Every structure is written in structure tokens, then in C-alpha cells.
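First up is the structure itself, then whatever we jot down about it.
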Amino acid sequence: MIVKAKFVKGFIRDVHPYGCRREVLNQIDYCKKAIGFRGPKKVLIVGASSGFGLATRISVAFGGPEAHTIGVSYETGATDRRIGTAGWYNNIFFKEFAKKKGLVAKNFIEDAFSNETKDKVIKYIKDEFGKIDLFVYSLAAPRRKDYKTGNVYTSRIKTILGDFEGPTIDVERDEITLKKVSSASIEEIEETRKVMGGEDWQEWCEELLYEDCFSDKATTIAYSYIGSPRTYKIYREGTIGIAKKDLEDKAKLINEKLNRVIGGRAFVSVNKALVTKASAYIPTFPLYAAILYKVMKEKNIHENCIMQIERMFSEKIYSNEKIQFDDKGRLRMDDLELRKDVQDEVDRIWSNITPENFKELSDYKGYKKEFMNLNGFDLDGVDYSKDLDIELLRKLEP
């Protein structure tokens with residue numbers, strides 16, 4: 001079977017398993033060449049299979065600390081109808097490379113929102129793994145089941161200050177389109193907060209603390225985004241922004257309790273605009289990111305996920321310097337993105353963008369390549385003309 005990238009309504013339907021393997025290896029290779037850092041030895045990542053979560057796992061394992069890791073993610077393998085999800089293979093191949101290095105890489109393919117999953121992870125920590133030094137919450141999910149009430153909540157990417165129409169990029173057709181987004185209802189805002197806010201992160205921390213699974217002075221981090229005013233209406237001032245504000249509010253509560261009980265700390269890291277499975281489908285964001293990529297690459301300050309996370313650990317969290325937070329207690333890894341010279345140039349290009357010239361004025365080529373890489377396509381060193389053995393792939397277990 002030969003696997004090619006097939007688009008369905010702007011999504012890439014299939015994945016290339018060995019392209020995913022190459023992408024994991026590329027990130028590992030970057031970490032091996034980076035300056036490195038001394039950091040946590042035992043790490044739990046919820047949302048570990050792609051984007052910032054995967055980069056976090058790779059960084060702590062191969063970027064210096066040689067950490068043992070637990071990853072929680074909800075993914076599917078090969079079936080008669082589909083070859084599986086990218087995260088499924090990212091988990092498999094991360095584990096392969098970690099084991100070669102003598103590291104524990106335990107995967108839980110479970111619903112992170114469920115109490116049963118939390119119980120399984122905690123039991124493993126207490127029985128086999130040992131107390132964790134770092135807990136990273138990097139979950140991006142479309143739905144959440146509240147196992148206490150049985151209610152199922154669905155997140156929506158909507159505005160809250162009236163309807164919105166803005167340009168976005170259709171990577172299937174390589175063109176700019178206008179995307180209309182309606183204003184959210186009170187119920188939709190609350191459901192999005194339930195799914196993408198800090199409630200589940202807080203529940204994880206409460207359970208881990210109650211069961212004595214944190215080491216002394218342990219750290220927990222959740223990832224967020226603020227971005228440019230160009231994306232405010234759909235992001236920071238939209239349903240997602242309300243959820244992220246909740247995440248930041250929960251960080252303060254978690255931090256107070258961890259600090260009091262174990263001398264630990266909790267905070268949100270505000271990261272830069274990058275192509276991830278979550279961000280690629282936010283209206284306006286793809287065009288903004290493509291322009292930003294061009295500007296930051298020209299200034300030699302562009303970072304992809306693994307570069308950003310490696311810098312976060314080596315220069316901010318586990319450096320010899322005291323961590324600098326903003327006035328709301330957040331770590332600002334979007335510092336380079338929001339530099340005045342960067343944003344001024346982004347604004348200049350944005351004002352001149354048209355459907356005819358956007359490929360020339362932005363780094364659309366680089367943006368699309370990263371988008372394709374998410375599912376294992378368009379990577380150097382992968383033979384995409386080679387038949388894949390589906391039966392062999394079915395035998396692979398994360």
C-alpha cells in the first residue's frame with residue numbers, strides 16, 4: 001500500500017508512519033546538537049503525542065536530562081479503513097528511540113479527562129515509575145466527557161464580540177479564502193472553557209498531589225498562546241481566549257497549593273505561533289503564521305516546536321538564572337514573536353497581502369511544509385513511493 005496525503009475539508013486524512021518516524025528523529029537530532037540543560041529525571045506529559053507535548057517529551061529525554069517519561073494521549077492505530085493517527089506512530093517511534101537510550105517511555109493511550117486514566121497513571125507512578133519532577137499539560141481536544149456528571153462538552157472556535165470574517169489559508173488548494181465565524185452563545189463559551197480551560201489540569205494536579213506522586217519542589221506547566229492583535233478577535237478575545245484565561249487562573253491556584261505542600265511551582269508558558277494540529281484550523285491564524293515565519297526567518301529568530309521548547313528549558317526554566325515572569329505570572333516564550341520590529345514588519349506585509357501575492361510575500365512554502373510534516377509527509381529522507389506493510393504496522397504497539 002502506497003500512502004499519499006489526501007485532503008478532506010482541509011484536513012489531511014492519512015498519515016505516513018515512517019514520515020512520522022523521520023520527524024521524531026529530526027527533533028531528537030536537534031536536541032542532541034543543542035546546548036542542553038540539567039533538568040527533571042522523571043516527567044509526565046498529558047497530550048504527549050504531537051506539537052508542544054511531543055517536543056517536550058523529546059527535549060527532556062534527549063536534550064540533556066535523559067529523563068524517563070510517561071505520555072498520555074488518545075490515538076488510534078491501523079484498521080481496515082485507516083492507517084491510524086500521526087500521534088499513534090509518534091508514540092511508537094519515540095518509545096523505540098528512548099528504549100535504545102535506556103530510557104523508560106511509558107505510553108497510556110487513554111482519554112486524559114477520565115478518572116480511570118488518572119487512576120491508571122497514578123498506580124503506575126506509585127508501583128513502578130517513581131515520583132515525578134515535572135508534569136506538563138499540553139492537551140488539545142475537541143471534546144471532554146465529565147465523568148462525574150456524564151455530560152459531554154464540545155469546544156468551539158468562535159468569537160464572543162460579534163460575528164467575524166477574515167482571511168485564512170486553504171492548504172489543499174493553496175489559496176486564501178475568507179472564513180466566517182459566528183459569535184458564540186453563553187453555553188458554547190462555557191463548553192469551550194470546560195474542554196480547553198484549566199479544570200482538568202487542576203484535577204490532575206490535585207490527584208497527583210493527594211497520592212504523593214510529586215517529588216519535592218516539582219514543577220507543572222501548561223501551554224497557552226496570546227499572539228498578535230491580528231488574531232485577537234478569533235483567539236484571545238474569542239472562546240479559546242476565555243478558556244486560556246481560565247487556564248491561567250487555575251495556574252495560580254495550583255501554584256499556591258504546590259508551593260505550600262511540596263515547595264513546588266505551577267505556571268503557564270505562553271508560546272509563539274506555530275503550526276500544530278490545534279492551531280492550523282483557527283481562522284486567520286495560518287496566514288498570520290505564514291507571514292510571521294517569513295519575518296522571523298529573515299531575522300534569524302524563527303523557532304519550530306522543538307527549538308522553542310529546548311530554549312524554554314535550557315534558557316528559562318532550568319538555567320542558572322531566576323525565571324522571569326510577566327505581571328500575571330506567565331512565562332513569555334512568545335518574546336521573539338512580539339518584538340516590535342517583528343510585529344511592525346508583519347503588519348506591513350499583512351496590509352499588502354492579496355490572494356495573488358501571498359505566496360511571495362509570506363513563507364507559505366515553509367508553513368505548508370510544517371503542516372504536511374505533522375502527518376509525516378514532505379520530509380527529506382523518506383521514500384514515499386515505497387509500499388507499506390499494513391500487517392506489520394498493525395503489530396506495532398505504543
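Easy rule for this one: first residue shown is 1, then count along the chain.
Backbone N, Cα and C define each Cβ position, glycine as well.
One mutagenesis experiment named in Swiss-Prot is PHE11 to Lys, and its note says Slight decrease of catalytic efficiency and 3-fold increase of the affinity for NADH compared to wild-type. In the three-state DSSP reading, PHE11 (mutagenesis position) counts as strand.
Under the heading NAD(+) binding site, Swiss-Prot lists 47-52, 74-75, 111-112, 139-140, LYS244, 274-276. Long-range Cβ proximity for SER49 (NAD(+) binding site), meaning a same-chain Cβ under 8 A and a gap of 6 or more residues, is found for GLY71, SER73, GLU75, THR85, ALA86, GLY87, TRP88, ASN90, ASN91. According to DSSP, SER49 (NAD(+) binding site) is assigned to coil rather than to any helix or strand.
Here Swiss-Prot describes GLU75 to Ala as a published mutagenesis experiment; the accompanying note says: Able to use both NADH and NADPH as cofactor. GLU75 (mutagenesis position) falls within neither a helix nor a strand when secondary structure is assigned with DSSP, and so counts as coil.
Cβ environment of TYR225 (mutagenesis position): TYR235, LYS244, VAL270, ASN271, LYS272, ALA273, SER279, ASP334 lie under 8 Å away, each six or more residues apart in the same chain. Quoted from Swiss-Prot for the published mutagenesis TYR225 to Ala: 12-fold decrease of catalytic efficiency and slight decrease of the affinity for NADH compared to wild-type.
Under the DSSP three-state reduction, TYR225 (mutagenesis position) is assigned to coil, being neither helix nor strand. As annotated by Swiss-Prot, substrate binding site applies to TYR225, with the evidence given as experimental evidence.
Per Swiss-Prot, mutagenesis TYR235 to Phe is noted as: Loss of reductase activity.
All protein chains included, TYR235 (mutagenesis position) registers 25 other Cβ atoms within 10 Å of its own Cβ. Taken from Swiss-Prot, the feature active site, proton donor covers TYR235, and the record attributes it to sequence analysis.
The note that Swiss-Prot attaches to the published mutagenesis LYS244 to Ala is: Loss of reductase activity. DSSP assigns LYS244 (mutagenesis position) to a helix in the three-state reduction.
Every protein chain considered, the tally of other Cβ atoms within 10 Å of the Cβ of LYS245 (mutagenesis position) stands at 16. Listed in Swiss-Prot as a mutagenesis experiment, LYS245 to Ala is described as follows: Slight decrease of catalytic efficiency and affinity for NADH compared to wild-type.
Listed in sequence order, the residues of the same chain lying 6 or more apart from PHE11 (mutagenesis position) and placing their CB within less than 8 Å of its CB are TYR281. Between the alpha carbons (Cα) of LYS245 (mutagenesis position) and GLY51 (NAD(+) binding site) lies a span of roughly 21 Å.
Least packed by the Cβ count within 10 Å, out of the recorded positions GLY51, GLU75, LEU139, VAL275, is GLU75.
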